[in-house]
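Working notes, beginning with the structure itself.
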Amino acid sequence: MIEVGETMGELPTNKIVFCERSWKTPVSILAFLIFVTFAWGIYLLDHYDEDDNFHGADDLSVGQFLVRNIAMPHVQRLYHTVPPAVVGVGGGGVNAGPVASGAIVGTNGYVITTLHSVSKLPEISVQVATTGGIRRFPAQVVKTIPGHDLALLKMQTTEKFLHFRMADVQTVVPGQQVFAFGRNMAGAPLVRQGLVQSADAPLAVGATQITHLLRSDAVYSWEQTGGPLVNAQGDLVGINIAATGPTGKVEGFTVPAQVIVSHLQDVVRFKKGSATAPGQPQTQTVAAGSTNWWSKARAVVGGPTAIPGMGMNVVQGNVVKGNVAPSIPSGMPFIDTDHVGGAKIGGYSVADIVGLVMLALAAGVTGGMMTMGGGVLQVAGMMVFFGYGMYLIRPVVFLTNVVVYGAASLRNDKAQLVQWDKVKPLIPWGIAGVILGYFIGNAIGDSVVGILLGLFALIMAGKAVMEILQPNAGEETAESISATEAEDEMDELMALADGTSRPKASGLALPEGHARSAVLGLPMGLFSGILGISGGVIEVPLQRYVGRISLQNAIANSSVLVFWASVAGSVVAFLHGSSTGLIHWEAPVTLALVMIPGAYVGGIIGARLMRVLPVRVLKGVYAATMAAIALKMLTSV
């Protein structure tokens, strides 16, 4: 009997050959090769390019790349080179298809499309054909031109893109050969060749009369709306608008390049295409072997044909005969004196500079007279009259406030009106509020901000009207009102205009601590960040009735708080805008430099008007201004 653990005799000799050989080295080599294979596969998938023809072309315009790419026949090169600069514009949903086309006009990702296509979209995305396939980028409105149905978008990215140069207006003549591009619902590019039919054509869109348009038969589908019309050099002749004519057929219009440059060169530094004398033929010899390609590209008007290997639908509106591309017919060039010529300073016309200065002056006067409302007027004016988006407005207003309220803080500190022991605990809350408000404002979008701004102005107008209707709101000037007669902050401000009255503090008492500091500092920052206003209209009443201090001290303390909140807002707006590719520092800094002098001078004028004009007149002007802002902002939604 064998018990557990016992063995009978000697164990047999190990005859397994594998265990007698060295196996670790080959297995290690095999494992390493497998790892390298998988790593290489992952790298290839990550760096896969559907079309490597455009490597190194990020900083080039279409025209520049077209000259460099000479391997294909001339028109085939055009059809192959233009589509990467043509984008689809749609909503922000994952499965949202394009509602219009667009054209990339700046290497940093600026896109021009039609305003009516994006005005009602809560979110905007841009679909771009890259070497790695179609990519989707979120975008924001930078500026709008309602009179020409244009919207300038900025993709939220710091990447570089192939883009268009702007065609020289002198080369645009009736009969000129052009190509209208777009992207269809599937994101595939489409193009039709045609001719410029007429210049300076009008188009009525609802109640808006659009002028200075080109007519072209190259536009045949709504999918080309917002897309580029280009010439044979690949330069942007204009942005397409597809309209339904009286017969129900699509009629093609184009907002020409000189209109685009005139209205948007304050934000984008456009590249200019090479000029060709009008009436001179542009002969391009087509390379040998292109006959077969043209036989594939030709199609009946209205029936696009896909070009094998190019993924593009081409409609041949005017068939090219022979081996030579058509020349430009002789004719009078399109001269647009309304948008071409004139002095430009930093990309701004003299008229635009005067308009911006006058807006800043009016905002300064309003703020100087009533110590509130100036920021509301500045933001609303930049949105309505100049079409700027909040991404550009906020850093401009913040920079303006830094200078204007910085100077006011120094004056108030010199007059010993700033209560530093009360202000210092509020500064962190004001900074936190403006940062939080900035991101909230970005999240809700410009349309919601416009509504909030209109409602805010409406409330301020109603408040002023109620005070006008009070029995004691007569025709007195600031000097004739005593502090005891001043029952609200507006009347009290008039009593303080001569600097002699010091009203008794009154209001709601809150215990000292973080909660009190938050109540006094956070709301001002939130309103400033969301709406882009200074926030003084919120802070002064809070300082007065919650802080229980006199109006003089409330105004002085508020100026310091607005200054530091604006400094923080400027830093956040520039850092966030630059890191996400939304803004570049040149545009907001230039705008601020234009507007700061007007705002500063306007504040001085407004302070003097407060001392000499009757109270009823001051309140009436203020109420009318706020009511006009509310009406415009709420009806333009």
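Including glycine, each Cβ sits where the backbone N, Cα and C put it.
Original residues fill every noted site, and no substitution is shown.
According to Swiss-Prot, the mutagenesis experiment His116 to Ala carries the annotation: Nearly complete loss of magnetic response when amb1002 to amb1007 are also deleted, makes small magnetite crystals at 30 degrees Celsius. At room temperature has less effect. Complete loss of magnetic response; when associated with A-149 and A-225. According to Swiss-Prot, the mutagenesis experiment His148 to Ala carries the annotation: Loss of magnetic response, no crystal formation when amb1002 to amb1007 are also deleted. Slightly improved Ni(2+) binding; when associated with A-263. The feature divalent metal cation binding site is assigned by Swiss-Prot to His148, His263. Listed in Swiss-Prot is the mutagenesis experiment Asp149 to Ala, annotated as follows: Nearly complete loss of magnetic response when amb1002 to amb1007 are also deleted, makes small magnetite crystals at 30 degrees Celsius. At room temperature almost no effect. Complete loss of magnetic response when amb1002 to amb1007 are also deleted; when associated with A-116 and A-225. Under the heading of mutagenesis, Swiss-Prot lists Thr225 to Ala and annotates it as follows: Wild-type magnetic response when amb1002 to amb1007 are also deleted, makes normal magnetite crystals at 30 degrees Celsius and room temperature. Complete loss of magnetic response; when associated with A-116 and A-149. One entry in Swiss-Prot concerns the mutagenesis experiment His263 to Ala. Its note says: Loss of magnetic response, no crystal formation when amb1002 to amb1007 are also deleted. Slightly improved Ni(2+) binding; when associated with A-148.
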Going by C-alpha distance, which of the mutagenesis positions His148, Asp149, Thr225, His263 is nearest to His116 (mutagenesis position)?
Asp149
Based on Cβ atoms within 10 Å, give me the single least packed residue among the mutagenesis positions His116, His148, His263.
His116
Expressed to the nearest Å, what is the distance separating His263 (mutagenesis position) and Thr225 (mutagenesis position) at their Cα atoms?
19
Take the C-alpha atoms of Asp149 (mutagenesis position) and Thr225 (mutagenesis position) and report the distance between them in angstrom, rounded.
11
Please report the distance from the Cα of His148 (mutagenesis position) to the Cα of Thr225 (mutagenesis position), rounded to the nearest angstrom.
13
